[in-house]
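> Sharing a structure, written as C-alpha coordinates. Questions coming.
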Amino acid sequence: MSTLQELQENITAHEQQLVTARQKLKDAEKAVEVDPDDVNKSTLQSRRAAVSTLETKLGELKRQLADLVAAQKLATKPVDPTGLEPDDHLKEKSSLRYGNVLDVNSIDLEEPSGQTADWKAIGAYILGFAIPIILKALYMLSTRGRQTVKDNKGTRIRFKDDSSFEEVNGIRKPKHLYVSMPTAQSTMKAEEITPGRFRTIACGLFPAQVKARNIISPVMGVIGFGFFVKDWMDRIEEFLAAECPFLPKPKVASEAFMSTNKMYFLNRQRQVNESKVQDIIDLIDHAETESATLFTEIATPHSVWVFACAPDRCPPTALYVAGVPELGAFFSILQDMRNTIMASKSVGTAEEKLKKKSAFYQSYLRRTQSMGIQLDQKIIILYMLSWGKEAVNHFHLGDDMDPELRQLAQSLIDTKVKEISNQEPLKL
(Lines of atoms letter the chains of each structure in order from A; the text may use other names.)
(Lines give C-alpha, C1' and ligand atoms only; values in the text may rest on other atoms or scores of the structure.)
Protein backbone atom coordinates (compact mmCIF):
# COMPACT_ATOMS: atom_id res chain seq x y z
CA MET A 1 0.00 0.00 0.00
CA SER A 2 1.17 3.57 -0.71
CA THR A 3 2.45 5.60 2.24
CA LEU A 4 0.61 8.67 3.50
CA GLN A 5 3.20 11.02 1.98
CA GLU A 6 3.07 9.30 -1.44
CA LEU A 7 -0.72 9.57 -1.51
CA GLN A 8 -0.65 13.26 -0.58
CA GLU A 9 1.93 13.97 -3.31
CA ASN A 10 -0.17 12.00 -5.80
CA ILE A 11 -3.30 13.97 -4.86
CA THR A 12 -1.45 17.29 -5.25
CA ALA A 13 -0.15 16.25 -8.69
CA HIS A 14 -3.63 15.16 -9.84
CA GLU A 15 -5.19 18.39 -8.56
CA GLN A 16 -2.69 20.39 -10.64
CA GLN A 17 -3.43 18.23 -13.70
CA LEU A 18 -7.17 18.72 -13.11
CA VAL A 19 -6.81 22.53 -13.03
CA THR A 20 -4.92 22.40 -16.36
CA ALA A 21 -7.45 19.95 -17.87
CA ARG A 22 -10.40 22.15 -16.85
CA GLN A 23 -8.76 25.16 -18.46
CA LYS A 24 -8.22 23.17 -21.68
CA LEU A 25 -11.89 22.10 -21.53
CA LYS A 26 -13.00 25.75 -21.31
CA ASP A 27 -10.79 26.61 -24.29
CA ALA A 28 -12.27 23.69 -26.27
CA GLU A 29 -15.84 24.80 -25.43
CA LYS A 30 -15.06 28.31 -26.70
CA ALA A 31 -13.51 26.87 -29.88
CA VAL A 32 -16.69 24.83 -30.58
CA GLU A 33 -18.86 27.91 -30.07
CA VAL A 34 -16.76 29.82 -32.62
CA ASP A 35 -16.31 26.99 -35.16
CA PRO A 36 -18.39 23.80 -34.50
CA ASP A 37 -16.54 21.50 -36.91
CA ASP A 38 -15.76 17.79 -36.35
CA VAL A 39 -12.17 18.41 -35.20
CA ASN A 40 -13.23 20.88 -32.50
CA LYS A 41 -16.11 18.63 -31.39
CA SER A 42 -13.75 15.65 -31.15
CA THR A 43 -11.28 17.76 -29.13
CA LEU A 44 -14.11 18.84 -26.80
CA GLN A 45 -15.14 15.22 -26.19
CA SER A 46 -11.57 14.15 -25.43
CA ARG A 47 -11.16 17.14 -23.04
CA ARG A 48 -14.36 16.18 -21.22
CA ALA A 49 -13.22 12.57 -20.97
CA ALA A 50 -9.83 13.69 -19.58
CA VAL A 51 -11.49 15.87 -16.90
CA SER A 52 -13.90 13.05 -15.97
CA THR A 53 -11.02 10.54 -15.68
CA LEU A 54 -8.96 12.89 -13.51
CA GLU A 55 -11.95 13.66 -11.25
CA THR A 56 -12.63 9.93 -10.81
CA LYS A 57 -8.97 9.21 -10.06
CA LEU A 58 -8.76 12.12 -7.60
CA GLY A 59 -11.87 10.91 -5.78
CA GLU A 60 -10.37 7.41 -5.58
CA LEU A 61 -7.07 8.76 -4.21
CA LYS A 62 -8.90 10.82 -1.57
CA ARG A 63 -10.84 7.72 -0.50
CA GLN A 64 -7.58 5.78 -0.26
CA LEU A 65 -6.12 8.60 1.87
CA ALA A 66 -9.14 8.55 4.20
CA ASP A 67 -8.92 4.74 4.48
CA LEU A 68 -5.17 4.95 5.23
CA VAL A 69 -5.67 7.60 7.92
CA ALA A 70 -8.48 5.53 9.47
CA ALA A 71 -6.33 2.38 9.36
CA GLN A 72 -3.42 4.17 11.04
CA LYS A 73 -5.73 5.43 13.77
CA LEU A 74 -6.98 1.89 14.37
CA ALA A 75 -3.43 0.54 14.38
CA THR A 76 -2.43 2.96 17.15
CA LYS A 77 -5.33 1.86 19.35
CA PRO A 78 -4.64 -0.89 21.89
CA VAL A 79 -5.78 -4.34 20.71
CA ASP A 80 -8.98 -5.44 22.37
CA PRO A 81 -8.23 -8.63 24.36
CA THR A 82 -11.67 -10.00 23.37
CA GLY A 83 -10.64 -9.97 19.67
CA LEU A 84 -13.59 -7.72 18.75
CA GLU A 85 -13.26 -4.92 16.20
CA PRO A 86 -13.74 -1.47 17.84
CA ASP A 87 -16.99 -0.76 15.92
CA ASP A 88 -18.49 -4.27 16.21
CA HIS A 89 -21.86 -4.21 18.03
CA LEU A 90 -21.42 -7.70 19.55
CA LYS A 91 -20.51 -7.91 23.23
CA GLU A 92 -18.73 -11.26 22.77
CA LYS A 93 -16.60 -12.44 19.84
CA SER A 94 -18.49 -14.32 17.13
CA SER A 95 -17.49 -17.88 16.21
CA LEU A 96 -16.83 -16.51 12.70
CA ARG A 97 -13.59 -14.72 11.83
CA TYR A 98 -13.62 -11.25 10.28
CA GLY A 99 -13.68 -11.40 6.47
CA ASN A 100 -13.24 -8.90 3.63
CA VAL A 101 -14.41 -5.28 3.74
CA LEU A 102 -16.84 -4.80 0.82
CA ASP A 103 -16.64 -1.29 -0.64
CA VAL A 104 -20.10 -0.22 -1.86
CA ASN A 105 -19.16 3.34 -2.89
CA SER A 106 -19.52 2.47 -6.58
CA ILE A 107 -23.11 1.16 -6.26
CA ASP A 108 -25.86 3.59 -7.27
CA LEU A 109 -29.18 2.74 -5.63
CA GLU A 110 -31.00 5.02 -8.08
CA GLU A 111 -30.23 2.54 -10.88
CA PRO A 112 -32.89 -0.17 -11.30
CA SER A 113 -32.16 -3.88 -11.16
CA GLY A 114 -31.92 -5.99 -14.32
CA GLN A 115 -35.56 -7.08 -14.29
CA THR A 116 -36.82 -3.50 -14.87
CA ALA A 117 -35.34 -2.92 -18.33
CA ASP A 118 -36.81 0.01 -20.25
CA TRP A 119 -38.08 -2.00 -23.24
CA LYS A 120 -39.63 1.05 -24.88
CA ALA A 121 -36.26 2.87 -24.98
CA ILE A 122 -34.33 -0.29 -25.93
CA GLY A 123 -36.79 -1.08 -28.75
CA ALA A 124 -36.65 2.49 -30.08
CA TYR A 125 -32.82 2.35 -30.08
CA ILE A 126 -32.69 -0.98 -31.98
CA LEU A 127 -35.33 0.12 -34.51
CA GLY A 128 -33.05 3.02 -35.42
CA PHE A 129 -30.55 0.59 -37.03
CA ALA A 130 -30.54 -1.18 -40.40
CA ILE A 131 -31.62 -4.83 -40.23
CA PRO A 132 -28.25 -6.30 -41.47
CA ILE A 133 -26.24 -4.99 -38.49
CA ILE A 134 -28.92 -6.18 -36.04
CA LEU A 135 -28.93 -9.71 -37.50
CA LYS A 136 -25.11 -9.86 -37.62
CA ALA A 137 -24.91 -8.71 -33.98
CA LEU A 138 -27.58 -11.30 -33.10
CA TYR A 139 -25.49 -14.00 -34.80
CA MET A 140 -22.39 -12.90 -32.83
CA LEU A 141 -24.33 -12.95 -29.54
CA SER A 142 -26.18 -16.24 -30.11
CA THR A 143 -24.45 -18.67 -32.49
CA ARG A 144 -21.03 -17.28 -31.47
CA GLY A 145 -22.28 -15.92 -28.17
CA ARG A 146 -20.09 -17.83 -25.73
CA GLN A 147 -16.83 -16.78 -27.41
CA THR A 148 -17.96 -13.16 -27.90
CA VAL A 149 -18.91 -12.80 -24.22
CA LYS A 150 -15.71 -14.51 -23.07
CA ASP A 151 -13.48 -12.23 -25.19
CA ASN A 152 -15.22 -8.99 -24.15
CA LYS A 153 -16.41 -9.52 -20.57
CA GLY A 154 -16.57 -6.36 -18.48
CA THR A 155 -16.53 -3.95 -21.45
CA ARG A 156 -18.98 -2.03 -23.63
CA ILE A 157 -18.53 -3.25 -27.20
CA ARG A 158 -19.53 -1.59 -30.48
CA PHE A 159 -20.75 -3.45 -33.56
CA LYS A 160 -19.82 -1.80 -36.87
CA ASP A 161 -21.17 -2.59 -40.34
CA ASP A 162 -21.25 -0.77 -43.70
CA SER A 163 -25.06 -0.98 -43.66
CA SER A 164 -25.17 1.21 -40.54
CA PHE A 165 -24.17 4.84 -40.98
CA GLU A 166 -25.34 8.40 -40.42
CA GLU A 167 -24.60 11.51 -42.46
CA VAL A 168 -23.09 14.53 -40.68
CA ASN A 169 -22.63 17.62 -42.88
CA GLY A 170 -22.73 15.38 -45.97
CA ILE A 171 -20.07 13.02 -44.58
CA ARG A 172 -20.90 9.36 -43.88
CA LYS A 173 -19.95 8.27 -40.36
CA PRO A 174 -20.32 4.72 -38.98
CA LYS A 175 -23.30 4.31 -36.65
CA HIS A 176 -22.16 1.86 -33.97
CA LEU A 177 -24.48 -0.54 -32.16
CA TYR A 178 -23.49 -0.56 -28.46
CA VAL A 179 -23.86 -3.64 -26.24
CA SER A 180 -22.63 -3.91 -22.63
CA MET A 181 -20.96 -7.17 -21.58
CA PRO A 182 -21.42 -7.11 -17.78
CA THR A 183 -19.65 -9.12 -15.10
CA ALA A 184 -21.59 -10.56 -12.14
CA GLN A 185 -20.90 -7.36 -10.15
CA SER A 186 -22.03 -4.90 -12.84
CA THR A 187 -25.06 -2.65 -12.34
CA MET A 188 -27.00 -2.14 -15.57
CA LYS A 189 -29.01 0.98 -16.41
CA ALA A 190 -32.67 0.57 -17.46
CA GLU A 191 -31.96 1.41 -21.13
CA GLU A 192 -28.57 -0.35 -21.29
CA ILE A 193 -28.42 -3.30 -23.69
CA THR A 194 -26.85 -6.56 -22.47
CA PRO A 195 -26.53 -9.73 -24.62
CA GLY A 196 -29.68 -11.17 -22.99
CA ARG A 197 -31.69 -8.01 -23.56
CA PHE A 198 -30.40 -7.73 -27.13
CA ARG A 199 -31.39 -11.31 -28.00
CA THR A 200 -34.80 -10.67 -26.42
CA ILE A 201 -35.59 -7.48 -28.34
CA ALA A 202 -33.97 -8.50 -31.66
CA CYS A 203 -35.83 -11.85 -31.79
CA GLY A 204 -39.06 -10.14 -30.76
CA LEU A 205 -38.83 -7.47 -33.46
CA PHE A 206 -37.50 -9.53 -36.38
CA PRO A 207 -38.57 -13.22 -36.05
CA ALA A 208 -39.29 -13.55 -39.80
CA GLN A 209 -35.76 -12.39 -40.67
CA VAL A 210 -34.28 -14.75 -38.04
CA LYS A 211 -36.29 -17.60 -39.63
CA ALA A 212 -35.19 -16.65 -43.17
CA ARG A 213 -31.51 -16.78 -42.15
CA ASN A 214 -31.95 -19.79 -39.83
CA ILE A 215 -30.11 -18.14 -36.90
CA ILE A 216 -30.38 -20.64 -34.01
CA SER A 217 -28.53 -20.43 -30.71
CA PRO A 218 -26.54 -23.57 -29.76
CA VAL A 219 -28.57 -23.74 -26.53
CA MET A 220 -31.72 -24.16 -28.65
CA GLY A 221 -29.99 -26.38 -31.21
CA VAL A 222 -29.20 -29.08 -28.64
CA ILE A 223 -32.87 -29.41 -27.62
CA GLY A 224 -33.85 -30.08 -31.24
CA PHE A 225 -35.30 -26.65 -32.07
CA GLY A 226 -34.40 -27.10 -35.76
CA PHE A 227 -36.51 -30.28 -35.94
CA PHE A 228 -39.32 -28.76 -33.86
CA VAL A 229 -39.87 -25.76 -36.17
CA LYS A 230 -39.53 -27.69 -39.45
CA ASP A 231 -43.29 -28.22 -39.80
CA TRP A 232 -44.42 -25.56 -37.32
CA MET A 233 -47.71 -24.57 -39.00
CA ASP A 234 -48.92 -28.18 -39.26
CA ARG A 235 -47.83 -28.79 -35.67
CA ILE A 236 -49.56 -25.73 -34.15
CA GLU A 237 -52.77 -26.11 -36.20
CA GLU A 238 -53.07 -29.77 -35.17
CA PHE A 239 -52.44 -28.73 -31.55
CA LEU A 240 -55.10 -25.98 -31.62
CA ALA A 241 -57.67 -28.34 -33.17
CA ALA A 242 -57.09 -31.01 -30.48
CA GLU A 243 -59.49 -31.49 -27.57
CA CYS A 244 -58.53 -29.55 -24.43
CA PRO A 245 -58.61 -31.57 -21.18
CA PHE A 246 -59.22 -28.38 -19.17
CA LEU A 247 -62.53 -27.51 -20.89
CA PRO A 248 -65.88 -29.32 -20.40
CA LYS A 249 -66.89 -31.70 -23.18
CA PRO A 250 -69.74 -30.39 -25.39
CA LYS A 251 -73.13 -32.06 -25.19
CA VAL A 252 -73.73 -31.85 -28.95
CA ALA A 253 -71.26 -32.57 -31.77
CA SER A 254 -71.88 -29.18 -33.42
CA GLU A 255 -70.25 -27.46 -30.41
CA ALA A 256 -67.04 -29.53 -30.56
CA PHE A 257 -65.02 -26.35 -31.18
CA MET A 258 -65.93 -25.12 -27.68
CA SER A 259 -63.72 -27.83 -26.10
CA THR A 260 -60.60 -27.40 -28.27
CA ASN A 261 -57.24 -25.89 -27.38
CA LYS A 262 -58.11 -23.07 -29.80
CA MET A 263 -61.05 -22.11 -27.56
CA TYR A 264 -58.84 -22.24 -24.47
CA PHE A 265 -56.36 -19.91 -26.21
CA LEU A 266 -59.17 -17.47 -27.16
CA ASN A 267 -60.21 -17.33 -23.49
CA ARG A 268 -56.58 -16.83 -22.49
CA GLN A 269 -56.24 -13.99 -25.03
CA ARG A 270 -59.10 -12.14 -23.31
CA GLN A 271 -57.29 -12.47 -19.95
CA VAL A 272 -54.00 -11.25 -21.45
CA ASN A 273 -55.69 -8.21 -23.02
CA GLU A 274 -56.67 -7.05 -19.52
CA SER A 275 -53.08 -7.05 -18.19
CA LYS A 276 -51.33 -4.90 -20.80
CA VAL A 277 -48.69 -2.33 -19.75
CA GLN A 278 -48.64 1.05 -21.53
CA ASP A 279 -44.86 1.11 -22.21
CA ILE A 280 -45.00 -2.25 -24.01
CA ILE A 281 -48.11 -1.19 -25.96
CA ASP A 282 -46.18 1.93 -27.07
CA LEU A 283 -43.22 -0.26 -28.12
CA ILE A 284 -45.51 -2.54 -30.18
CA ASP A 285 -47.18 0.48 -31.84
CA HIS A 286 -43.76 1.98 -32.69
CA ALA A 287 -42.47 -1.36 -34.04
CA GLU A 288 -45.53 -1.76 -36.30
CA THR A 289 -44.70 1.55 -38.02
CA GLU A 290 -41.12 0.38 -38.66
CA SER A 291 -39.75 -2.75 -40.39
CA ALA A 292 -40.53 -5.17 -37.52
CA THR A 293 -42.31 -8.46 -38.34
CA LEU A 294 -44.77 -8.76 -35.45
CA PHE A 295 -47.69 -11.21 -35.19
CA THR A 296 -50.97 -11.29 -33.27
CA GLU A 297 -51.57 -15.04 -32.94
CA ILE A 298 -49.41 -18.07 -32.29
CA ALA A 299 -50.50 -19.84 -35.51
CA THR A 300 -48.11 -17.73 -37.61
CA PRO A 301 -45.14 -19.21 -39.57
CA HIS A 302 -42.51 -17.15 -37.70
CA SER A 303 -44.11 -16.95 -34.21
CA VAL A 304 -41.96 -19.75 -32.75
CA TRP A 305 -38.78 -18.07 -34.06
CA VAL A 306 -38.89 -15.40 -31.34
CA PHE A 307 -37.19 -18.10 -29.21
CA ALA A 308 -34.60 -19.23 -31.80
CA CYS A 309 -31.74 -17.36 -30.10
CA ALA A 310 -32.67 -18.41 -26.55
CA PRO A 311 -33.79 -15.05 -25.11
CA ASP A 312 -33.82 -15.11 -21.30
CA ARG A 313 -37.48 -14.02 -21.17
CA CYS A 314 -40.47 -13.69 -23.52
CA PRO A 315 -39.82 -10.80 -25.95
CA PRO A 316 -42.08 -7.84 -25.03
CA THR A 317 -43.46 -7.63 -28.59
CA ALA A 318 -44.87 -11.18 -28.26
CA LEU A 319 -45.88 -10.92 -24.59
CA TYR A 320 -49.56 -10.32 -25.33
CA VAL A 321 -50.05 -13.15 -27.83
CA ALA A 322 -51.83 -16.03 -26.06
CA GLY A 323 -49.61 -19.09 -25.70
CA VAL A 324 -46.31 -17.47 -26.76
CA PRO A 325 -44.88 -16.69 -23.28
CA GLU A 326 -45.80 -20.25 -22.28
CA LEU A 327 -44.08 -21.63 -25.40
CA GLY A 328 -40.85 -19.98 -24.22
CA ALA A 329 -41.36 -21.55 -20.79
CA PHE A 330 -41.79 -24.95 -22.50
CA PHE A 331 -38.44 -24.51 -24.29
CA SER A 332 -36.73 -23.49 -21.03
CA ILE A 333 -38.08 -26.64 -19.34
CA LEU A 334 -36.69 -28.70 -22.24
CA GLN A 335 -33.26 -27.09 -21.63
CA ASP A 336 -33.46 -28.04 -17.94
CA MET A 337 -34.58 -31.58 -18.86
CA ARG A 338 -31.65 -32.03 -21.25
CA ASN A 339 -29.15 -30.74 -18.67
CA THR A 340 -30.64 -33.08 -16.05
CA ILE A 341 -30.22 -36.02 -18.46
CA MET A 342 -26.61 -34.98 -19.17
CA ALA A 343 -25.91 -34.62 -15.43
CA SER A 344 -27.49 -38.01 -14.70
CA LYS A 345 -25.35 -39.88 -17.23
CA SER A 346 -22.10 -38.11 -16.24
CA VAL A 347 -19.51 -39.66 -13.93
CA GLY A 348 -18.97 -38.01 -10.55
CA THR A 349 -20.34 -37.53 -7.05
CA ALA A 350 -23.98 -36.59 -6.44
CA GLU A 351 -22.85 -33.04 -5.59
CA GLU A 352 -20.89 -32.71 -8.86
CA LYS A 353 -23.90 -33.97 -10.81
CA LEU A 354 -26.20 -31.44 -9.12
CA LYS A 355 -23.90 -28.60 -10.23
CA LYS A 356 -24.46 -29.63 -13.87
CA LYS A 357 -28.23 -29.17 -13.55
CA SER A 358 -29.72 -25.83 -14.64
CA ALA A 359 -32.59 -23.51 -13.72
CA PHE A 360 -33.51 -21.98 -17.10
CA TYR A 361 -37.23 -22.36 -16.36
CA GLN A 362 -37.10 -20.54 -13.00
CA SER A 363 -35.07 -17.72 -14.56
CA TYR A 364 -37.42 -17.42 -17.58
CA LEU A 365 -40.50 -17.47 -15.35
CA ARG A 366 -39.15 -14.78 -13.00
CA ARG A 367 -37.98 -12.47 -15.79
CA THR A 368 -41.15 -12.82 -17.87
CA GLN A 369 -43.49 -12.31 -14.91
CA SER A 370 -41.52 -9.20 -13.91
CA MET A 371 -42.72 -7.69 -17.23
CA GLY A 372 -46.26 -7.71 -15.82
CA ILE A 373 -47.81 -11.00 -16.96
CA GLN A 374 -48.52 -14.28 -15.15
CA LEU A 375 -47.88 -17.44 -17.18
CA ASP A 376 -50.73 -19.93 -17.57
CA GLN A 377 -49.26 -23.21 -16.31
CA LYS A 378 -52.06 -25.21 -17.95
CA ILE A 379 -50.87 -24.14 -21.42
CA ILE A 380 -47.34 -25.33 -20.57
CA ILE A 381 -48.86 -28.67 -19.51
CA LEU A 382 -50.72 -28.87 -22.86
CA TYR A 383 -47.45 -28.28 -24.74
CA MET A 384 -45.65 -30.91 -22.69
CA LEU A 385 -48.43 -33.48 -23.21
CA SER A 386 -48.51 -32.83 -26.97
CA TRP A 387 -44.83 -32.37 -27.81
CA GLY A 388 -42.74 -33.35 -24.77
CA LYS A 389 -41.99 -36.97 -25.72
CA GLU A 390 -41.13 -36.10 -29.32
CA ALA A 391 -38.89 -33.22 -28.20
CA VAL A 392 -36.95 -35.38 -25.72
CA ASN A 393 -36.38 -37.99 -28.44
CA HIS A 394 -34.68 -35.28 -30.55
CA PHE A 395 -32.34 -33.96 -27.84
CA HIS A 396 -28.66 -33.86 -28.83
CA LEU A 397 -27.03 -35.69 -25.94
CA GLY A 398 -23.47 -35.71 -27.23
CA ASP A 399 -23.54 -39.48 -27.73
CA ASP A 400 -23.80 -40.12 -31.46
CA MET A 401 -21.68 -43.29 -31.44
CA ASP A 402 -23.42 -46.62 -32.02
CA PRO A 403 -23.44 -48.68 -28.76
CA GLU A 404 -21.87 -51.74 -30.46
CA LEU A 405 -19.14 -49.59 -32.05
CA ARG A 406 -18.42 -47.98 -28.65
CA GLN A 407 -18.18 -51.41 -26.98
CA LEU A 408 -15.82 -52.73 -29.68
CA ALA A 409 -13.58 -49.64 -29.49
CA GLN A 410 -13.53 -49.81 -25.68
CA SER A 411 -12.44 -53.46 -25.72
CA LEU A 412 -9.53 -52.58 -28.05
CA ILE A 413 -8.53 -49.69 -25.73
CA ASP A 414 -8.68 -52.00 -22.68
CA THR A 415 -6.51 -54.63 -24.39
CA LYS A 416 -3.86 -52.14 -25.52
CA VAL A 417 -3.66 -50.33 -22.16
CA LYS A 418 -3.16 -53.66 -20.37
CA GLU A 419 -0.36 -54.56 -22.81
CA ILE A 420 1.65 -51.38 -22.21
CA SER A 421 0.89 -50.49 -18.56
CA ASN A 422 -0.65 -51.63 -15.31
CA GLN A 423 -3.00 -48.59 -15.13
CA GLU A 424 -6.79 -48.79 -15.33
CA PRO A 425 -8.01 -47.90 -18.88
CA LEU A 426 -10.28 -44.84 -19.14
CA LYS A 427 -13.74 -44.98 -20.70
CA LEU A 428 -14.08 -43.72 -24.27
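The backbone N, Cα and C atoms fix where each Cβ goes, and this holds for glycine too.
Original residues fill every noted site, and no substitution is shown.
Just so it is clear, the model here is predicted, and its values are computed rather than measured.
In case it helps, Swiss-Prot gives these features for our protein:
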VARIANT   Ser46 to Asn  In strain: CHI-7913
MUTAGEN   Leu102 to Ala  Loss of homotypic contacts
MUTAGEN   Val104 to Ala  Loss of homotypic contacts
MUTAGEN   Ile107 to Ala  Loss of homotypic contacts
VARIANT   Thr148 to Ala  In strain: CHI-7913
MUTAGEN   Ser386 to His  Complete loss of inhibition of MDA5-directed ISRE or IFN transcriptional responses
> I'd like to confirm something. Which of the recorded positions, Ser46, Thr148, Ser386, has a Cα closest to the Cα of Leu102 (mutagenesis position)?
Thr148
> Taking the Cα atoms as reference points, how far is Thr148 (variant position) from Ser46 (variant position) in Å?
28
> Excluding near sequence neighbours, so keeping only residues 6 or more apart in the same chain, what lies with its CB under 8 A of Ser386 (mutagenesis position)?
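Counting only residues 6 or more apart in sequence, the Cβ neighbours of Ser386 (mutagenesis position) under 8 Å are Phe239, Ala242.
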> When neighbour density is defined as the number of other C-beta atoms within 10 angstroms of a residue's C-beta, which of the variant positions Ser46, Thr148 has the lowest density?
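If we count Cβ atoms within 10 Å for the variant positions Ser46, Thr148, the smallest count is at Ser46.
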> Among all protein chains shown, how many Cβ atoms are found within 10 Å of the Cβ of Leu102 (mutagenesis position), not counting that one?
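Leu102 (mutagenesis position) is surrounded by 6 other Cβ atoms within 10 Å.
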